[in-house]
Structures are given as structure tokens and as C-alpha cells.
Amino acid sequence: MQQAQGLKRGLSARHIRFMALGSAIGTGLFYGSASAIQMAGPAVLLAYLIGGAAVFMVMRALGEMAVHNPVAGSFGHYATTYLGPMAGFILGWTYAFEMVIVAIADVTAFGIYMGFWFPEVARWIWVLGIVFLIGGLNLCNVKVFGEMEFWLSLLKVGAIVAMILAGLGIMAFGFSQVGTGHAVGMSNLFDHGGFMPNGVGGLIASFAVVMFAFGGIEIIGVTAGEAKDPQRVIPKAINAVPLRILLFYVLTLFVLMCLYPWPQIGSQGSPFVQIFSNLGIGSAAAVLNVVVISAAISAINSDIFGAGRMMYGLAQQGHAPRGFSKLSKHGVPWMTVVVMGAALLIGVLLNYLIPENVFLLIASIATFATVWVWLMILLTQVAMRRSMSREQVAQLKFPVPFWPYGPAMAIAFMVFIFGVLGYFPDTQAALIVGVIWVVFLVASYLLWCKPRAGQGQPVAEPAELHR
């Protein structure tokens, strides 16, 4: 096993670009959007626009730090540098926790999607199989991960664009009845209780699911340590975020809700598949099921990659067991991949014990972890700016826009989301679990890391360049 050699820079601009595209298209869109639609109705489009604006500010804050100092471990390392070791410890492990929880949601969605074709097969069997498959692939060279993400992302993007064009074609050419008795068109956005049928309360409630949908997009910052030219490719990837949000979330859900009455969109599978199946277009439903399965596989792949690299960075800083920093001959932190695979077996157990309730529970907990990570990223960027002179700020190659008002508004929005989780009964458990997790991390740091602080822990350095 390699220990002296660092992570390999095996991710090209093409890999990073499509990872940026693919990270916006996952379980939160293909499955979780059904719950968000039921909460807010067509007004969910506003929730995605507002949440997307806040997420873009998070990504720009992360991009400023990642371009300034591209390292393995990314924002966990930045938090240690600018907010202190405890903050880095809490942020790094909360991100790893987020990836575990999100991955459990993703493997659960994979099992649900497979039920479209094989309803008689127990879901936990599919979950177990995909955990072993993706875990094995992540033990390969990082280029294998990059290539897999490239092709899966290409498939997802192509399918979304094709679905949007097909939906617009159905509306434009008067394909208003497909044997279902339902009208097709923009009238569906207003005919079933209005554009905001559940009021402002429904719109606010949907933020818990909407923010979960954006979770994982920060993986672009984690890839900085393995990107061949981070100062060029990361800004391009991050600046494409607003367009991706408009295309993949707002326009996509707009078309879906125009095609089919939103009150009849259920949660027994992907709403994308349901709508085309109910419209009588069975072949399109089958193709879309392949796409959503691919999206779930891609998301699981990214989850394992992101958590593994964060734990590797934590180990370099002395915030995780030293074994997590061991590399295979392919330059992969193999121990962290094994740990992630073992953690995902919890998902297998949950799908065996409570198959009907597992997704909502996991998604709400993931929302807490996701928003906590974003809040810490924003606070870290503010702390970095405060530590810099005017000359240093002027030399930043990718500065955050609308400083300081943009980051301040994004910070306030993240705090607001915590309030949403605590206010609505369905998500209160997530806030409780999240608070317990943070308290556990604080206690763990004080008992484990702080006594060793004077022993001189290794510091994360930029990954070595291997072309």
C-alpha cells in the first residue's frame, strides 16, 4: 500500500465538468421531487429557484477557497485553517455523515426503482447488491470513477433534455388526451387549487425536501485535490450551477406538472416514470426507469467517493484513524471505501426492517447534515476573507460575488432551513438527530483529538500531480 505518495490527479476537465452536471441530477430530483410537489404544489418551482440561489452562493464560496488552495479534504481542511481544529473536525465528519445518509437514501431509491420491473423481489436484495458493486468500483483507479461518472452523467443529461423536448412537443402539438382524460398544458399549474394550493406554509415546508435534492453538489470542492487543473476547471464547473438548476429542476418540473395533474403524482416510484406510464407511453416510462436507475448508481458512486476523500483528508490532519490515509497501488484511500461500504449495510438493514418509511426518515436527516455543511462552508469563507489583507483579496482568482451581502443572505437562509426542520412535525426527528450528532462530535473532539493537539499532527497538502 502506498503511504508516502499522495492522491493522484487523475480527474480531467471532462470528468470534473460532467461530475458538476451529474451532481445536480440525482435521487432528490428523480424521486424526492414527488414529496416536494405534494407539499407546495406548482409553487415548488419557486422553492427550487430560491434554494438554488442559496446553493450557488455556497458553491462560489467553496470555489473561492478551492481555487485559492486546492487540497485533498477540501473544506474540512479550510475549516481547520480558518475556524480552528474543532470546526474542521466537525465539518469533515458531518460531511462524511451526510454522504453516508445520502447514500442510504440513494441505495433505497435504487431498490424502489428496480421494483418497477421486479415487484416480487425484496428491496433489500437490490440494495445489498448495489452496495457491493459500487464499493468494488471505488477501489479502482480514480480514472475509473471519473469515466463512470462521465458516462452516467452524459446519460442523465441527455435523458433530461430529451424528456423536456418531448414534453414541450406534447404540449405544443395538442397531444392533450392520451386515453387518460387529463388535459395537458399550463392549465395544470393553476386548475388544482391554484399555483400555491397549500399557501406559503406549503412552500416553506417543501424546502426540507428541496434542499436535500441539492445535497452532494459540493463534491466539486472535494475533487480539487485530484483535478489536473483546478484553477481552470473548478470555476467553469461552478459557474454552470445556475443554468443547471434552471434546466434540471425548474424547467424539468415545470414540464412534468404541465403534462400531468400534480395532485396525482405519488411516491411509489419516480414521478418521471409514473407520469409517462400514466400517459400511456410505456416505452418512455421503461427508458426513464433505466435513466433514474443510472442516476441512483451515479449518486451512490459520488457519495462513496466524496466521503472517502474527506475521511482521507481528516486522517492527514490527525482527525481520523491513521489507517484512513493509506493508499492502494492505484492511489485510492481503500480503507475509507471499505468503511463507507460497511456503513451502507445499515441501509440494507433499514430496507429490510422498515421499507415503507425509510426514505422520508433518511432524507430529512440528510437535509440537516447537508445544510450544516453548507453553513460551515459559508462561515469558513467569511473567516478566510477576514484573515486576508486587501492585497491578498485582490489577488483571489475566483472571488465570491456580491461580497459581503451574498454570503450573509445565504447564511441567514441556512439558519432558516434549520427552523423549518424544527417547526414541521415530519422533520423534527431530523433536527433532533442532527443536534445529537453535533454534540457527539464536540465530545469526541474534546476526548480524542484535543489531548493529542500538542503532539504535532500532519497537515493536509495538495495532492501530487500525476499526468
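Heads up, the Cβ atoms here are built off N, Cα and C, so glycines get one too.
If you check Swiss-Prot, you get these features:
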type	residues	note
MUTAGEN	T27 to N	Retains 20% of wild-type activity
MUTAGEN	T27 to A or S	Retains 60% of wild-type activity
MUTAGEN	E98 to A	Retains 80% of wild-type activity
MUTAGEN	F212 to Y	No change in activity
MUTAGEN	E218 to D	Retains 70% of wild-type activity
MUTAGEN	E218 to A or Q	Loss of activity
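Neighbour count (other Cβ atoms within 10 Å of the Cβ, all protein chains): 30 for F212 (mutagenesis position). Here the CA atom of E98 (mutagenesis position) lies 14 Å from the CA atom of T27 (mutagenesis position). Taking a C-beta cut-off of under 8 angstroms and a sequence separation of 6 or more, E98 (mutagenesis position) has the following same-chain neighbours: G215, A366, A369, T370, W372, V373. Rounded to a whole number, the distance between the Cα atoms of E218 (mutagenesis position) and F212 (mutagenesis position) is 12 Å. Residues within less than 8 Å, Cβ to Cβ, of E218 (mutagenesis position) and separated from it by at least 6 positions along the same chain comprise V58, M59, L62, F75, Y95, V373, W374, I377. In the structure as shown, the Cβ atom of T27 (mutagenesis position) sits within 10 Å of 32 other Cβ atoms.
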